[in-house]
Amino acid sequence: MASHVDLLTELQLLEKVPTLERLRAAQKRRAQQLKKWAQYEQDLQHRKRKHERKRSTGGRRKKVSFEASVALLEASLRNDAEEVRYFLKNKVSPDLCNEDGLTALHQCCIDNFEEIVKLLLSHGANVNAKDNELWTPLHAAATCGHINLVKILVQYGADLLAVNSDGNMPYDLCEDEPTLDVIETCMAYQGITQEKINEMRAAPEQQMISDIHCMIAAGQDLDWVDAQGATLLHIAGANGYLRAAELLLDHGVRVDVKDWDGWEPLHAAAFWGQMQMAELLVSHGASLSARTSMDEMPIDLCEEEEFKVLLLELKHKHDVIMKSQLRHKSSLSRRTSSAGSRGKVVRRASLSDRTNLYRKEYEGEAILWQQRSASEDQRNSTYNGDIRETRTDQENKDPNPRLEKPVLLSEFPTKIPHSDMDMPVENGLRAPVSTYQYALCNGDVWKVHEVPDYSMAYGNPGVADATPSWSGYKEQSPQTLLELKRQRAAAKLLSHPFLSTHLGSGVSRTGEGSSEGKAPLIGGRTSPYSSNGTSVYYTVTSGDPPLLKFKAPIEEMEEKVHGCCRIS
C-alpha cells in the first residue's frame, strides 16, 4: 500500500485530470485497501487458533525457584522451625552449606536458635562440620558464649580438640567464664591432657610433612600449584608450619612463586602474622620488595605494628648486606666454591640449626668466662695468702728490737730539724711541759704527764729495759676474737712509719766539743699503755703528732688500722 506522502502527491495530480481518470484511481485504491484488510483478518484468525492450541495442550508456566541449600539456610536464619522441618521431611540434607562452607547448624549456633539446633541434630546433621576456615559449630557456640548450645553439642559428640585454621581450639576462643568452665570440665571428664592438646595442634603440620615426604619419595615436583596458583610453601607460610617450610626449602623449592593474585609465600606469612616464618623466608632469599597484583608489598599487608617493625629491620639488614657485598667485591667473590659467600651459607641454614649454633656459641662464651673467673679467684686467693703470711710475720716480729751493741743518742746524726721544744737538751730527749692526750685505736685516751718519773740512757745495758720482750707478748695468747683484734691493732700501731718521722723532732743539736759522754734520757719513754696486758711504749719527745680520729669500738672497724706514730 502507498504511503501517506504518495497519497498526498497523487491527490494534487488528480485535481488536474478529468473526472473519469479520478474515478478509476479511486477504485484502484479501494481494491488495495480491501486486500490489505483481508490479509489482516487472516493473520488474526491464525494467531487465535495457535493460542487455543497451546491452551488445549496444557503448557508449563515459568516461576522463580531456589536451591535447597539456600532455602534451608534462609529458613534457619529467620528462625522458622516449621519450614526447616518441612525441608528436612522432604529429604533435604541438613549438612548443605553455602560458598563459605557455613551450614545451617553453624548459623543457628551463632544466633543461639536452640530449637532448630536440636531439630537439625535429630535429623543427622554433622556436629563437627567445618567451614572454609575449619570452624566447627562448637567453635561458634564457644566464641559467642552460648553455654546451652555448648552442652547440647557436647552431648551429640562435638570434638573438644578441633583446631581451626588459626590453630585455636574451642576453649582458646571462649571468653565467657561459665561457658569456659563447662568446656574444661568436659575436657577433664574425657581425660584430655596437655600432651593430647599439643599433639592435636601439631597434627596438621605433621600430616603435611608426611605428604611432602611421600612426594619426595615419588619424585614429584614440590613446586606444584593448586587451582588458585598456590604452592606448598604458600600453605606452610600462611599457617606458620616452620618444619614443613624448612623441609621444602632444604629441597630447593622456589620462594618467589606467585599465585593468581600475585602473592608470594612471604605475602601470605605477612598477612597472617607469621613472624618466624617471614624471618625464615627472608633468610632464604625472599624479597621484601615484591609486589602483588594490587601493588602491595609484604609490609603493606601487616596488621600488627610489631610485625611491621620486624620486617623493616629485616629489610634494613638485607640492604646493608647487599651494599657491603657490592662495595667489597673482589676476585674471591667470583669463585664458585662454597667459601665465596658466607651470607649464602647462613641463608641456607635452617632456623633450628641457627638456634643450636647460637646456643653453642653462648655455652662456649660462658665456659670462657667461668675459666677467667676461676683464674682471677685463684690469683686473689694467692694474693690474700701472701698478705696473711706477711701479716703473720709482722705479728711474730718483735716491734721493739734490742740493739746488740749499746748505742748512745750522741751516735745518731746531730743535724736534725729545729724542734718546737720549750728548752733545748743536749744528747737526750725531754718531755714537753704541757700535758697531751692522744686518741688511740680503741678509743682510749693516752696521757703524757708533765714530769717524767724516771730517766735512763737510751740503750744502756746497765739499766733494766722498760720494754717487755716480744716473747712475753706471744705467751699471752688471745682467748677471744676481741683480744686478737686488739693485739693486732697494737702491733700495727708500733710498726706504722709515721712514728719514725717524729723521732728526731725533739732532739736539739749538741755541741761538737762537748766533753760529756753521757746520753741522758729525760722522760725517754712514757709509762706503758696496755690494752690487753701487753705494754706499748711511746716516745714523748717526738713532737705533737696529729690527732687521729677513729671510730669506737674496735670490733666494728676493719683490720687496716694505722697508728699515729712509730719508733724507728
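Including glycine, each Cβ sits where the backbone N, Cα and C put it.
In this structure the noted substitutions are not present, so the sites keep their original residues.
For the mutagenesis of V64 to A, Swiss-Prot gives this note: Hyperphosphorylation, loss of PPP1CA-binding and PP1C phosphatase activity; when associated with A-66. The structure shown keeps the original residue. The DSSP secondary structure for V64 (mutagenesis position) is coil. Sequence-distant contacts of V64 (mutagenesis position), defined by Cβ-Cβ distance under 8 angstroms and a gap of at least six in the same chain, do not exist.
For F66 (mutagenesis position), other Cβ atoms within 10 Å of its Cβ number 9. According to Swiss-Prot, the mutagenesis experiment F66 to A carries this note: Hyperphosphorylation, loss of PPP1CA-binding and PP1C phosphatase activity; when associated with A-64.
According to Swiss-Prot, the mutagenesis experiment S333 to A carries this note: Loss of GSK3B-mediated phosphorylation but no effect on PKA-mediated phosphorylation. Loss of GSK3B-mediated phosphorylation but no effect on PKA-mediated phosphorylation; when associated with A-337.
One entry in Swiss-Prot concerns the mutagenesis experiment S337 to A. Its note says: Loss of GSK3B-mediated phosphorylation but no effect on PKA-mediated phosphorylation. Loss of GSK3B-mediated phosphorylation but no effect on PKA-mediated phosphorylation; when associated with A-333.
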